[in-house]
Amino acid sequence: MKTMPQIAIESNERLSLRVSTDAKKLIVRAAAIQQTNLTDFVVSNILPVAQKIVDAAERVYLTERDTKMIMEILDNPPAPNEKLLAAAFALPDMKK
């Protein structure tokens with residue numbers, strides 16, 4: 001299973017980017033056209049994209065066959081085996 005890369009996040013709310021001169025000119029121009037400052041322009045346009053990427057990475061897609069199999073197991077769970085029973089009885093009693 002792939003692990004997600006860990007990104008160090010500083011405690012401040014600043015984000016520094018290096019872009020080409022042409023890219024910066026285009027971004028500044030687009031922000032001006034929308035009559036917004038550079039920060040608001042970048043944040044308002046990147047947040048939906050970032051959310052879409054995170055949602056896609058964290059969502060599980062199942063085939064119809066997989067869905068039916070899971071529903072069948074939930075509706076008719078198998079009997080617990082010896083290892084599961086032993087593990088359950090080894091747990092501390094949480095009743096108080």
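Our numbering is plain: 1 for the first residue shown, then up by one each step along the chain.
Glycine residues also receive a Cβ, built from the backbone N, Cα and C atoms like all the rest.
Annotated features, as they stand in Swiss-Prot:
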- R14 to A: Decreased autorepression by TacA3-TacT3 (MUTAGEN)
- R18 to A: Decreased autorepression by TacA3-TacT3, complex no longer binds DNA (MUTAGEN)
- N37 to A: Decreased autorepression by TacA3-TacT3; when associated with 'A-33' or 'E-33' in TacT3 (MUTAGEN)
Inter-residue C-alpha distance, N37 (mutagenesis position) and R14 (mutagenesis position) (nearest angstrom): 15
Assigned conformation of N37 (mutagenesis position) - DSSP reduced to three states: coil
